[in-house]
Amino acid sequence: MSHAIDELQAIIADLKTELETEPKSSVGVASNSRLARDRIDRMSAEVVDSNPYSRLMALQRMNIVKDYERIRDKAVAIVGVGGVGSVTADMLTRCGIGKLILFDYDKVELDNMNRLFFTPDQAGLSKVAAAAATLSFINPDVEIETHNYNITTVENFDRFLDTISQGGRIAGQPVDLVLSCVDNFEARMAINAACNERNLNWFESGVSENAVSGHIQFIRPGDTACFACAPPLVVAENIDEKTLKREGVCAASLPTTMGITAGFLVQNALKYLLNFGEVSDYLGYNALSDFFPKMTLKPNPQCDDRNCIVRQKEFQARPKPVVIEEKAVSEEPLHATNEWGIELVAEDAPQSNPTPAETPVMGEGLRLAYEAPEKSSETSEETVTAATADETSLEDLMAQMKSM
């Protein structure tokens, strides 16, 4: 018996040695054959192949963004690193975000491979650890912080609340934006409660179970509807989501729909963080008909979240911007029967003579290149009379021509 135990211990020791000597790339970290680049202190607009930020900084040259490098001062929290969340983190990392805080308690499985970002060699790793390793290799300039726990439990909710309230780019400051990429209503309600309590703007996102539609919603506490203002039936009826799931049945998943939803999410997050363009309050996507609905949801005065009611009152108490409207001057028509304002003049009305322009006073030694001759009204009348007297009929002219 003791001999068998010794053999098992020897096998375990060999496996540990093999694991330690295995290339780090097998667990999602860059190996010596794939050296990560050095950190870059400042973003440069120099157009060279070795500059990873040249195409991003081109947004300044094209007057889309005033100061793109401000993105390095921003911190974003992503809750849920699945099909939408992992792609969202990937895009923000490539855009050069200053800090990413990732929340998830799940592991990478082989059934995740139909989605984007994760690779089969990362199966078994926690999603936040696998994501952090890959993202750090893509852009080592981004500060990445990971939290591997469920935010919906009582003890972990307080940790989540403290992290988004004090985990900003500057220590002790809140994050600039929270992105919800979770796949259940319980987690969405937890994020909603935290952001309402700390008055943080956040985006909610989701993909339908049939994988052919998705949406994003920008929630500004007090200004727009929170997730509890117009809850889905599962939330409103306090139904346990776990009772709805059946054994052997899973939700459908398409990387295309998730990629499109993540793209909408990051695009609007960038517009909000860098202050360009128009941020959509709600943007949906229906893949079957390529339909993209947009709308704005107003907050519910009878919302069940007491912090939402507080934020609504605070928003209503804010001074509204004064909009100065220019009063339009209405031009009344000159004639009641003429809606176009055309002035009618009688045929026998005397024609007004134009007032001759005054000759400017010239300095000494200066003269005008041309001076228009002055015409008096008497001269004009004499000219017209003479022209009338000299008029000859057509018959007389023809007779004169024949006699020549």
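Note that Cβ sites are derived from N, Cα and C of the backbone, with glycine treated the same way.
Feature annotation from Swiss-Prot assigns ATP binding site to Gly83, Asp104, Lys127, Asn150, Asn184. According to DSSP, Asn150 (ATP binding site) is assigned to coil rather than to any helix or strand.
Annotation of the natural variant Asp111 to Ala in Swiss-Prot: In strain: S1. In the three-state DSSP classification, Asp111 (variant position) falls within a helix.
In the three-state DSSP reading, Cys303 (Zn(2+) binding site) counts as coil. Just so you know, the Cβ of Cys303 (Zn(2+) binding site) picks up 20 other Cβ atoms within 10 Å once every protein chain is counted. What Swiss-Prot lists as Zn(2+) binding site is Cys226, Cys229, Cys303, Cys308.
Secondary structure at Cys250 (active site, glycyl thioester intermediate), as computed by DSSP, is coil. Residues or ranges marked as active site, glycyl thioester intermediate in Swiss-Prot (evidence: similarity to another entry): Cys250.
The two recorded residues Cys250 (active site, glycyl thioester intermediate) and Cys226 (Zn(2+) binding site) have their Cα atoms spaced 28 Å from each other.
Spacing of Gly83 (ATP binding site) relative to Asp111 (variant position) is 11 Å (Cα to Cα, whole number). Closest to Cys229 (Zn(2+) binding site) by Cα-Cα distance, out of the recorded positions Asp104, Asp111, Lys127, Asn184, is Asn184. Shown in sequence order, Asn196, Pro221, Gly222, Cys226, Ala228, Cys229, Pro299, Asn300 are the residues of the chain, 6+ apart in sequence, with a C-beta less than 8 angstroms from the C-beta of Cys308 (Zn(2+) binding site).
For the pair Cys303 (Zn(2+) binding site) and Asn184 (ATP binding site), the Cα-Cα distance reads 20 Å. Between the alpha carbons (Cα) of Asp104 (ATP binding site) and Asp111 (variant position) lies a span of roughly 17 Å. When Cβ atoms from all protein chains are considered, those within 10 Å of Asp104 (ATP binding site) total 26, not counting its own.
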